[in-house]
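The structure under discussion appears below in the form of structure tokens.
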Amino acid sequence: MLRTVSCLASRSSSSLFFRFFRQFPRSYMSLTSSTAALRVPSRNLRRISSPSVAGRRLLLRRGLRIPSAAVRSVNGQFSRLSVRAVATQPAPLYPDVGQDEAEKLGFEKVSEEFISECKSKAILFKHKKTGCEVMSVSNEDENKVFGVVFRTPPKDSTGIPHILEHSVLCGSRKYPVKEPFVELLKGSLHTFLNAFTYPDRTCYPVASTNTKDFYNLVDVYLDAVFFPKCVDDAHTFQQEGWHYELNDPSEDISYKGVVFNEMKGVYSQPDNILGRIAQQALSPENTYGVDSGGDPKDIPNLTFEEFKEFHRQYYHPSNARIWFYGDDDPVHRLRVLSEYLDMFEASPSPNSSKIKFQKLFSEPVRLVEKYPAGRDGDLKKKHMLCVNWLLSEKPLDLQTQLALGFLDHLMLGTPASPLRKILLESGLGEALVSSGLSDELLQPQFGIGLKGVSEENVQKVEELIMDTLKKLAEEGFDNDAVEASMNTIEFSLRENNTGSFPRGLSLMLQSISKWIYDMDPFEPLKYTEPLKALKTRIAEEGSKAVFSPLIEKLILNNSHRVTIEMQPDPEKATQEEVEEKNILEKVKAAMTEEDLAELARATEELKLKQETPDPPEALRCVPSLNLGDIPKEPTYVPTEVGDINGVKVLRHDLFTNDIIYTEVVFDIGSLKHELLPLVPLFCQSLLEMGTKDLTFVQLNQLIGRKTGGISVYPLTSSVRGKDEPCSKIIVRGKSMAGRADDLFNLMNCLLQEVQFTDQQRFKQFVSQSRARMENRLRGSGHGIAAARMDAMLNIAGWMSEQMGGLSYLEFLHTLEKKVDEDWEGISSSLEEIRRSLLARNGCIVNMTADGKSLTNVEKSVAKFLDLLPENPSGGLVTWDGRLPLRNEAIVIPTQVNYVGKAGNIYSTGYELDGSAYVISKHISNTWLWDRVRVSGGAYGGFCDFDSHSGVFSYLSYRDPNLLKTLDIYDGTGDFLRGLDVDQETLTKAIIGTIGDVDSYQLPDAKGYSSLLRHLLGVTDEERQRKREEILTTSLKDFKDFAQAIDVVRDKGVAVAVASAEDIDAANNERSNFFEVKKAL
């Protein structure tokens, strides 16, 4: 398993310019699938090691790194305008849809435009019978996207839109199985398959590069949203929403439900609590004044009748917006839709679903709230303070939106941005909270604050925010900063890099941000002219004339301001549990013996239904591909291995729209063990400290003006068949091909000229890293548990955990004090890391671009390599560290748990076979999904097999259980031995696995994946062999694998991140099963 840890200030534009989830800073976003259930929290981690879908999915499951929440996304600020130009030809493969043809299918053509920014023809249709609007976007992008979006404003915080979003995918009229969604997860080539809930709308998007597969997905989703079984089946509502659980009348009653436990996890995270309070306080008079995701205190108030009525009212074509995008036949799109839409008559639902504007306050509001905190540390230093504004009571014009997004980036977008820099350098807090512009809802919001604030400094933070904004309005911005921001934006637009996220879905979400409010859906897709006008205005009038009035009018002189102070309360989590227990005791006391017996019977009935598999004949109704639709060979990336000045160079000749992508790889093998935990901070220091001639602000601006971004991070992985791990530092950069010389000069400047002399900045890095790790513990405890188990089972896991797990958090606590006591020693250690690692010997350069650019850039690479020093040190260090094998419980203040168990199956003599990937996926999507999520009530449960190390692990996420979940893990071998799958089920599992292996990748991701395979010794021949083994997986392979994974049951280690109460209960039930560590 690859593990990467990046520094906080990564300037990688893959993280900086496209982080889709940045569009939801305050919104609630629910993800329905088992893998997606793990994507939301993981967005707060720091980096992915591969941009691929499969790699992303696998890494997120292990809680590894994706772009930092502190790294600002330009797409966040420009979500309405910065649409990526799809690198396709505009000429469609199919003829246009004529007016007569549309009329025959029941549609009228409302408007039609060629969107040059995405080289696409976009046509807006209206279904004449229902009024449903359809946007049909045609181009040659093979990654086709479909989405249906409903306006779904809740009136309370019972979570009704969220529970419905989970439930409609649990069977429908044409697909009456328990969960057709899971069947699609098992056997589709989807590049995106999910659903999510905003505060005012619910989205159901899918994507695939295979046309047959794509329309299978479309049909299942259309049938699910319009004709779901859940409105007639209370069991689905109980399973996904909430229900009373009573296994025996003598036991206590408990609440169960997937959404209920998901939201318990959400309400255990201080940052999430703050975001919800801010949104609701800013808009108390409309739907944003409640929580669409659901407050755990309110969810049990929701009735099945209200649930059904909400679907009847809002899930109607008249209230829907439908999106198609890609290279498929536009006439076929309408043909498919007409079959569904023609079944309905027009509905008044668009009137009842309209969102009313919140009127601006006449005076500011101040709130003081509590959040659940641990007992460790000085609680008086754990306050949070955030100032929030609702910026307008009317929609902003396009020019103002663009300028506001630009302003947001100038103030907060990089570590050198003035508002961000001043707040973090003030010493008043540890990290930013609620930082920046949020414009995905009807009215834009702006919020900024700090956490880790001392009680006596709370007022000072508010004063500093206001004073800094006044100063920026009065003085304006540095010209270099404005130029750097503009280059950043323009590079982002040209690059069109959405990572593993489908481009068409990015466009859909931007279009829907206006369309859902009955505004022009084309407007968010057209940025060229507004951006050109803004550049012209800045050039003619100066940036101050553009931005200062915005600060003054929308922020400083705006009385619609809500200041929120969050106070730590070590009793809050316990109090909430006691309150819930008291409610349930009263419920039970009010029941008769007959009532209790009936509840126990109903509990058993629900569990029996949940654990009874669908019959094979029912499963056959869910459309799927066959093995004949699957390519027999993997996708090969063109790779030429050569050298420049004696250094190995990998070249990948791919079309990149005149952009050069490069990675320079250095070996960690010679580093002293004691310096390893300093490596992430070393990487951050390279990017965020100045040189002899340049301040870090000047250096940051230079990177923004000349390149598309530079990042530095460590990467570790086991290597199959070897004891020593692969451990590297990777420097990634990108620029226009014509600026490659600037890129390599700046990379050299960062590596060799940055000075480790700024004690106060380094102390900030440590505090920010500690705050970020503490946030990970609360929100992504499964990642912490996985890292901890890996550290017990293999060397690479230990190295990664030292740089990004609980051990790293403990190191940061110690380091915070040491910065004041021994800064000279720390500075010296950072220099020693540089001398040990950043050298020519063992260096590898990876480049991805078109052939001409690769040739032209060689001189720049040669010059860069010539400037690298030779490493005179004495060779590689032997890495042999591991944590002691033991069951461990990490205590945090939480209402839900994260439960893991792992073991090394190679220790049993198991030899890797491609069937292992098929079997692991099948276990996750059947046994663990049914038992841990559906029956157990956890938000997520899955297994993961790291073929490099041999570690097989189980993990659960936002789980109400602990020992019960471990028992489910231990039953997996018996589940496999008792399995009797038919050929159709087996084929589906194989196809789903190939979908992961053949994940859709953009050119930079292809080049990076090829580099990773090179580093790990994975050959194309091995990839072909594994593919053949996947395609020929048999039932016998499942039975044989059962014996291998029994080692996890018999000799595995368990790690839980959980509440003190649940850990105490587990240790009482199984005599000190866990060794306990307190983390927060």
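Glycine residues also receive a Cβ, built from the backbone N, Cα and C atoms like all the rest.
Just so it is clear, the model here is predicted, and its values are computed rather than measured.
Taken from Swiss-Prot, the feature active site, proton acceptor covers Glu165. The active site annotation in Swiss-Prot covers Glu240. If you look up Swiss-Prot, you'll see His162, His166, Glu262 marked as Zn(2+) binding site. Under the heading Mg(2+) binding site, Swiss-Prot lists Arg705, citing experimental evidence as support. Listed in Swiss-Prot as a mutagenesis experiment, His162 to Leu is described as follows: Loss of activity. Per Swiss-Prot, mutagenesis His166 to Leu is noted as: Loss of activity. The annotation that Swiss-Prot gives for the mutagenesis experiment Glu179 to Gln reads: Decreased activity toward some substrates. Per Swiss-Prot, mutagenesis Asn194 to Ala is noted as: Reduced activity. One mutagenesis experiment catalogued in Swiss-Prot, Glu240 to Gln, is accompanied by this note: Decreased activity toward some substrates. According to Swiss-Prot, the mutagenesis experiment Glu245 to Gln carries this note: No loss of activity. Quoted from Swiss-Prot, the note on the mutagenesis of Lys256 to Cys is: Inactive under oxidizing conditions and fully active under reducing conditions; when associated with C-937. Among the mutagenesis entries in Swiss-Prot is Glu430 to Cys, noted as: Inactive under oxidizing conditions and fully active under reducing conditions; when associated with C-767. Asn700 to Cys appears in Swiss-Prot as a mutagenesis experiment; the accompanying note says: Little or no effect; when associated with C-416. Among the mutagenesis entries in Swiss-Prot is Ser767 to Cys, noted as: Inactive under oxidizing conditions and fully active under reducing conditions; when associated with C-430. For the mutagenesis result Gln895 to Cys, the note given in Swiss-Prot is Inactive under oxidizing conditions and fully active under reducing conditions; when associated with C-264. What Swiss-Prot says about the mutagenesis result for Gly937 to Cys is this: Inactive under oxidizing conditions and fully active under reducing conditions; when associated with C-256.
Structure with Swiss-Prot features highlighted.
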{"residue": "Glu179", "record": "mutagenesis position", "contacts (Cβ under 8 Å, 6+ apart)": "Leu169, Cys170, Gly171, Val934"}
{"residue": "Glu430", "record": "mutagenesis position", "contacts (Cβ under 8 Å, 6+ apart)": "Leu450, Lys451, Gly452, Val453, Ser767, Gln768, Arg770, Ala771"}
{"residue": "Arg705", "record": "Mg(2+) binding site", "contacts (Cβ under 8 Å, 6+ apart)": "Asp480, Glu483, Ala484, Asn487"}
{"residue": "Gly937", "record": "mutagenesis position", "contacts (Cβ under 8 Å, 6+ apart)": "Lys256, Gly257, Val258, Phe260, Asn261, Asp959, Pro960, Asn961"}
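Distance noted between the C-alpha atoms of His166 (mutagenesis position) and Asn700 (mutagenesis position) is 43 Å. Here Glu245 (mutagenesis position) is compared against the recorded positions His162, Glu165, Asn194, Asn700, Gln895, and the shortest C-alpha distance is to Gln895.
Here the Cα atom of the residue listed as 'active site, proton acceptor' is found 9 Å from that of Glu240 (mutagenesis position). In the three-state DSSP scheme, Glu245 (mutagenesis position) falls into the strand class. For the pair His162 (mutagenesis position) and Glu240 (mutagenesis position), the Cα-Cα distance reads 9 Å. For Gln895 (mutagenesis position), applying a Cβ distance below 8 Å and a minimum sequence separation of six or more within one chain yields Lys264, Gly265, Tyr267, Ser268, Pro296, Ala573, Glu576, Glu577, Ser1059. Between the CA atoms of Glu262 (Zn(2+) binding site) and Asn194 (mutagenesis position) there is a gap of 16 Å. Following the DSSP three-state reduction, the secondary structure of Lys256 (mutagenesis position) is strand. When other Cβ atoms within 10 Å of the Cβ of Ser767 (mutagenesis position) are tallied across all protein chains shown, the result is 20.
Here the C-alpha separation of Asn194 (mutagenesis position) and Glu240 (mutagenesis position) works out to 16 Å. In this structure, the C-alpha atom of Glu240 (mutagenesis position) lies 47 angstrom from that of Asn700 (mutagenesis position).
With the fewest other C-beta atoms within 10 Å around its C-beta, Glu245 stands out among the recorded positions Glu240, Glu245, Glu262. Between the candidate mutagenesis positions, His162, His166, Lys256, the densest Cβ environment within 10 Å is the one around His162.
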